[in-house]
Amino acid sequence: MGARASVLSGGELDKWEKIRLRPGGKKQYKLKHIVWASRELERFAVNPGLLETSEGCRQILGQLQPSLQTGSEELRSLYNTIAVLYCVHQRIDVKDTKEALDKIEEEQNKSKKKAQQAAADTGNNSQVSQNYPIVQNLQGQMVHQAISPRTLNAWVKVVEEKAFSPEVIPMFSALSEGATPQDLNTMLNTVGGHQAAMQMLKETINEEAAEWDRLHPVHAGPIAPGQMREPRGSDIAGTTSTLQEQIGWMTHNPPIPVGEIYKRWIILGLNKIVRMYSPTSILDIRQGPKEPFRDYVDRFYKTLRAEQASQEVKNWMTETLLVQNANPDCKTILKALGPGATLEEMMTACQGVGGPGHKARVLAEAMSQVTNPATIMIQKGNFRNQRKTVKCFNCGKEGHIAKNCRAPRKKGCWKCGKEGHQMKDCTERQANFLGKIWPSHKGRPGNFLQSRPEPTAPPEESFRFGEETTTPSQKQEPIDKELYPLASLRSLFGSDPSSQ
């Protein structure tokens, strides 16, 4: 960061930090904006050291300005940052970004007027293209500088890392600024993989070339001396034209920008490829119940860039779908902001929604609205703290106990109604589930059989002689008594009917 921070000196840095991002806004430029700009320039294969001088900033602005119409918001922010930095280097007093852009536009208009005046003075009315990579040498001839390996490497790396995501299109537009059809074909030929996408791109180029030939038929008759032939669709695509012919068309008066035309065809094909590689529709982008609003906005705008629609339609999608497809928590907040809220206000308002702090606040608000204590106890599901309603044993009414009863004292036991004892000494027992008093002290309880079943077989003594009939019956009693001891039966049921 030290190297990037050395772009401005002490006094220049103070001026930098006083310039506002927006007219009338509170936010001002910081050192982090310079660090971000230098990193973005490295992504675009541009030397960040150019930021240290005003001339370097002017060169960068000249490269970025043609791409502002088709570039992304990041590219526009980079252009604005470098424009303000240029004004600081030039010691031009500006208060905000808009004022810096106006100063640069005014300076560019002055330089154009000077160039036109100089051309009029020298009698040269032809306007010659000075776009890189076609430059004018010392002899005044227009020569072509081949595209650098560094630019090709940056393009290949973008395709390998991003595949064909929406940000590939502005990157291609920036790297191919002012390129000839031969340079554009070199960039396309360096793409090793994604041959299916390359085949789709070739088909789109062939369709556009055929449309060009249909709209621009060849004029009959010979070509006048000193005149160039009109380019066909295949000439624009660089397949049937030489580099010298391409330079001639681009520098002719009036010029035929074959490079820009071919570049427009390629971008049209890239848009189709991006749509194929991004099959998700903007209508399917919805915020998850626990997804941060910032991540949802990132997914939304990434998918929106792949949509093939006009800017008016995209603005309508942003205003409508961004709020409509948010989760219920964020949707409530966004609707409260109103339709005129900016994206910055939305992200600030929805920051932290879905986290533990937000859930705690929602729960606290819900609990504060509940004022009935009985409702709180029902929500907790805990009934142990609820008091049972008391009932007086003397008068039978609820709300007080017998000790505090004002009615005449009832005589006798409060349980059975008999006199001679109190309720604590009452011997009456409650009825069991069969409706009978238990234990009854009258034999077995009610859920036992009250009589034994009689055997259906004939008695044993009918099969024996007279002298042996009395012996088994005498021995049967002690056996029964040993099997069912009276002590254990009394402990369970009170008394045994066999002992009675």
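If you go along the chain as it appears here, the first residue is 1 and each next one adds 1.
Glycine is no exception: its Cβ is also placed from the backbone N, Cα and C atoms.
Just so you know, the substitutions we noted aren't modelled in this structure.
If you check Swiss-Prot, you get these features:
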type	residues	note
MUTAGEN	Ser9 to Ala	Loss of ability to fuse with target cell membranes and infect host cell
MUTAGEN	Pro170 to Ala	Retains infectivity
MUTAGEN	Asn206 to Ala	Loss of binding to NUP153 and CPSF6
MUTAGEN	Arg305 to Ala	Does not bind FG repeats of human NUP153. Loss of infectivity
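Where Swiss-Prot records a feature, it is marked here on the structure.
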residue	record	DSSP class
Ser9	mutagenesis position	coil
Pro170	mutagenesis position	helix
Asn206	mutagenesis position	helix
Arg305	mutagenesis position	helix
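Every protein chain considered, the tally of other Cβ atoms within 10 Å of the Cβ of Asn206 (mutagenesis position) stands at 15.
Cα-Cα distance from Ser9 (mutagenesis position) to Pro170 (mutagenesis position): 33 Å (rounded to the nearest whole number). Cβ neighbour count for Ser9 (mutagenesis position): 9 (other Cβ atoms within 10 Å of its Cβ, all protein chains included). The CA atom of Pro170 (mutagenesis position) is located 11 Å away from the CA atom of Arg305 (mutagenesis position). Asn206 (mutagenesis position) sits 25 Å from Arg305 (mutagenesis position), taking the CA atoms of both as reference points.
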